[in-house]
Every structure is written in structure tokens, then in C-alpha cells.
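Engineer: Straight from Swiss-Prot, here's the annotation block:
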ACT_SITE  SER62  active site, phosphoserine intermediate
BINDING   ASP12, SER62, ASP444, HIS445  Mn(2+) 2 binding site
BINDING   HIS123, ARG153, ASP154, ARG185, ARG191, ARG261, PRO262, ASP263, ARG264, LYS336  substrate binding site
BINDING   ASP403, HIS407, HIS462  Mn(2+) 1 binding site
MUTAGEN   SER62 to Ala  Loss of mutase activity
MUTAGEN   HIS123 to Asn  Strong decrease in the mutase activity
MUTAGEN   HIS125 to Asn  Decrease in activity
MUTAGEN   ARG261 to Leu  Loss of mutase activity
MUTAGEN   HIS462 to Asn  Strong decrease in the mutase activity
Amino acid sequence: MSKKPVALIILDGFALRDETYGNAVAQANKPNFDRYWNEYPHTTLKACGEAVGLPEGQMGNSEVGHLNIGAGRIVYQSLTRINIAIREGEFDRNETFLAAMNHVKQHGTSLHLFGLLSDGGVHSHIHHLYALLRLAAKEGVKRVYIHGFLDGRDVGPQTAPQYIKELQEKIKEYGVGEIATLSGRYYSMDRDKRWDRVEKAYRAMVYGEGPTYRDPLECIEDSYKHGIYDEFVLPSVIVREDGRPVATIQDNDAIIFYNFRPDRAIQISNTFTNEDFREFDRGPKHPKHLFFVCLTHFSETVKGYVAFKPTNLDNTIGEVLSQHGLRQLRIAETEKYPHVTFFMSGGREEKFPGEDRILINSPKVPTYDLKPEMSAYEVTDALLKEIEADKYDAIILNYANPDMVGHSGKLEPTIKAVEAVDECLGKVVDAILAKGGIAIITADHGNADEVLTPDGKPQTAHTTNPVPVIVTKKGIKLRDGGILGDLAPTMLDLLGLPQPKEMTGKSLIVK
């Protein structure tokens, strides 16, 4: 008996917008896509911003898109998750933060807040520091000290003064907090085992060692005079009139490290939390019985409390198909192979039982605008053989071209990329329909829909435009207002499988 496969076909970087100028999707000759769009139920999905777990207005990307598609739910990235917690009041109820604050109140000790002092949003966000200051004031914590790591990398190289001034205004507004040390991220956020750098930051915070200044802005001005900008500012100590440090980290203090990205937070965290630390001599005043809080899970090696614990993605589409004994195929060329495997499975490398994978090599060319068809024809040929062999109940396929060629910001090659994919799409969908199967044709984010700026310059970034979804089954109706997290529930619906509770997305098929 022949299988009737349900195929999820992802046209990477293929979104829709009305304006045709600079729009390779609109300008391409794509008879197959147009035929399916006209003949079958269709709608559009939001693939950016909070709909995929990113900050509102932020463009989607392939990793985030495939995570959301496979998970069948919104997968919140750390920055967004914390922003939402602040907005909805959950941040102020966080048990780990409250425990740290109770610890210092019970011991009559100090709370130290350290992290990257910018709104770059890559490693940290200064608004999270402000939320902690506000919470400390609300909880009646009196001694709150800030150890600011200066950025200059994810933001401009001489932006520290504006962040320090803004922080000083917040300190005044909340009536709590003092800046105790400043250090360029080169020292405090090293990740390359340059322990001499980390040691300088540590000794400033614990021993009050390093250049001293009465005023944080004076520290920055002095560095700038010597041609040393934010990222490289030497770990420096802010002192009172009598020359003593505003604060050093001592026994029974609490630390909240408000960076959310782990890689550059691990070394300095290990310096404070590891009993077996051997990288440099921490000296006689190394603080004991610290209550150390990481904003997110940094590493197994960091012995601290975690404020926002990782969310495990259980019951992704691949796992559910496997649990029901269905055979599934994941297929893509090199550029998007991790996306249909690792990211589609919620960050899991191993295959599920009953899952097969086909990797087609991407062409070896300097840039893909030189070969806009990439390996789409080879992917298609390999897939047509598998459809013919009647092996799979479910297929997940990615065509990389609209995204990878779209990144060139060149219109003509991107039009050719879309046309090549359309030709392949026609062959695959018609083969699936011939078997009595169903195709879900969609995309993960925009790109090829906007490859020129209004003044004709290359536009190489992703877009925030809606992506299409077509379900090649007549007699059904699709609802509007969907998100990428609704695709897995739709696929399960078409396969007649129950949706697990972890999948909070909803089938697009109107019942």
C-alpha cells in the first residue's frame, strides 16, 4: 500500500509584500507557487518579533524559525523571555532574586549587580539592571553596588558615558545603588582563557585594586585621553573622599550577574563560585558563602543559582512522529541541513527512531549569487526517489536559495534563485499529490522579498514581512493570524495525530 506523505516544504527566506520594487519573490516567474496559491487554501503567518520569541519588531532568522516550526509553540529567546517577565511582573516575583535579597538582609551584607552596561541586547540589556535596582529598592535592600562591564563592541566604542549617566539617573530615581567598579569587557568577559585579564577584573571587585577615581565619568574621560575606549578600559575602582573603595565583594554577600548570554559569563563566574579554582591565586580575601545568581544557565561548571532556568523543548514534531511509529525524512542542502535537523528537533543532534536524513552538498562557489540554483535540483532528484519508494509518512524539506542568494542583495540572481525553487517545488508537490499526499508550503522568514533599499542599494538582511502557507487539500479552510508555531500542529492534524500539551500552537485548519 502506498504511503500518503504529508510534506512540510520550507522555502527559506521567501516572504510576501505588495511592493514589487526590489522584490525578487514578486518579480520571479513562479507558475507552480502561483498555481498552488490560487487552487488551494492559503494564508500568511507572522515570522518575526514576539510571534517567534524575539523582541517586537526584530526580524526572524532561520535558527529561530525552525525552532518555532519544530516545537509547535513560541520559543522565547532569553532577551524576550526576560523582557516579558519584567513587563508582566513575573520578574519581581522571581524566587531566585528574592532569595538573594533575603540573604543579604539576613546577614546584613551587600548585594552586587554586575554585567555588561549597554542596551546592545547581545549579552545583556541595561534595562534588566534597572529592573533589579527597582526590585532591590522595593525589597528594602540598602547596600547595592554595581560593577559595570563596559561594552564598546555590540554598541559604539565610545558610548559608556551615556550609559553611566543614564544609570546614575536611575540610581537617583530609585534611591538605591552605587557604582563600585568599571571594567572593559575585554577583561571581565574574556572567554579565551586569558586569565590574567579576568584576574584584573576580579581583583578590582574583591580587593579594590586598580586605578582609582572619585567619579565613574572621570574614569572614562581619563581612559579616552589615553586612547583607551570602552571595551578595553582597565578594571578601575571608584573610591570615596577618604580614598577607600565604595565597595568590595566580601563574605556572605550576594551577586546577581545580569548577562543572559553564557559564553562570556562563564570564566568570571567560575572565579567566584568554583572551590577547586586553579587559574590564578584568588588570595586571602576570596569571598566565602556568596549567594551567586546567574540570570540564565551559564554552564555546569558555574556553581550558582539560576534565575531563568532553561526551557526544555519536549515533544517537538520529530519526537511526536516517532512516538506514533511514523517514518520521517529530513532533507536539505548543507547550508540549511542543521535547520531541518538540529533546530527542527529543538536543539537535539540525535535522530529519533524512524527518522532518516539526507544531506546534499551545497555548491563550492565563493558566493551563491554566482550559482543561484545552488543544489536545489539535486535535493529535488534525491527526494523524488524517496517519494517514489513509498517509505515515509512525513517529509520535512528546506530549499535554501531565496535566503542564501537574497543575502547577496543582488536582484537578478535572487529572481533566478526563486525561479529555480519554483521549478523544483512543482515536481515535488505534484509527486506528493500523485501519491494522495498533502504538502504544506511555507517559509521561515523573509529575505528575497526585499533585496534592494528604496534608493537601489543592496538590502542583505532578513525582512519582517509575513510568510505564505498553502495546504494542498481542497475543502478545508485556513484561519488568518497564525504564527510559525502553528505549523507542527497543522501537520499533526493532517496526519490524524493528537497534539501534545507542550505544543501550544494551534492547527491552522478551521474546524
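Cβ atoms here come from the backbone N, Cα and C positions, even for glycine.
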Engineer: For ARG261 (mutagenesis position), which of the listed binding-site residues (ASP12, ASP154, ARG191, HIS407, ASP444, HIS445) have their CA atom within 10 A of its CA?
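Structural biologist: Close binding-site residues: none.
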Engineer: HIS125 (mutagenesis position) to SER62 (mutagenesis position): how many Å between their Cα atoms?
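Structural biologist: If we compare the Cα positions of HIS125 (mutagenesis position) and SER62 (mutagenesis position), the gap is 23 Å.
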Engineer: Out of ASP12, ARG191, PRO262, ASP444, HIS445, HIS462, give those recorded positions positioned within 10 angstroms of HIS407 (Mn(2+) 1 binding site), comparing C-alpha atoms, in sequence order.
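Structural biologist: Those near HIS407 (Mn(2+) 1 binding site) - Cα within 10 Å - are HIS462, in sequence order.
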Engineer: Checking the contact step here: among the recorded positions ASP12, SER62, ASP403, ASP444, HIS445, HIS462, which have a Cα within 10 Å of the Cα of ARG264 (substrate binding site)?
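Structural biologist: Hits: none.
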Engineer: In whole Å, how far is HIS123 (mutagenesis position) from HIS445 (Mn(2+) 2 binding site) when you measure between their Cα atoms?
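Structural biologist: Cα of HIS445 (Mn(2+) 2 binding site) to Cα of HIS123 (mutagenesis position) measures 24 Å after rounding.
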Engineer: Near PRO262 (substrate binding site) in space, meaning Cα within 10 angstroms, which of the recorded positions do we find among ASP12, SER62, HIS123, HIS462?
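Structural biologist: Those close enough are HIS123.
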Engineer: Determine, to the nearest whole angstrom, how far the Cα atom of ASP12 (Mn(2+) 2 binding site) is from the Cα atom of ARG191 (substrate binding site).
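Structural biologist: Rounded to the nearest whole number, the Cα-Cα distance is 33 Å.
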Engineer: For HIS123 (mutagenesis position), find which of the recorded positions SER62, ASP154, ARG191, ASP444, HIS462 come within 10 Å, Cα to Cα.
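Structural biologist: For HIS123 (mutagenesis position), the recorded positions whose Cα atoms are within 10 Å come to ASP154.
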Engineer: Cα within 10 Å of ASP444 (Mn(2+) 2 binding site) is the criterion; apply it to the recorded positions SER62, ASP154, ARG191 and give the hits in sequence order.
Structural biologist: SER62
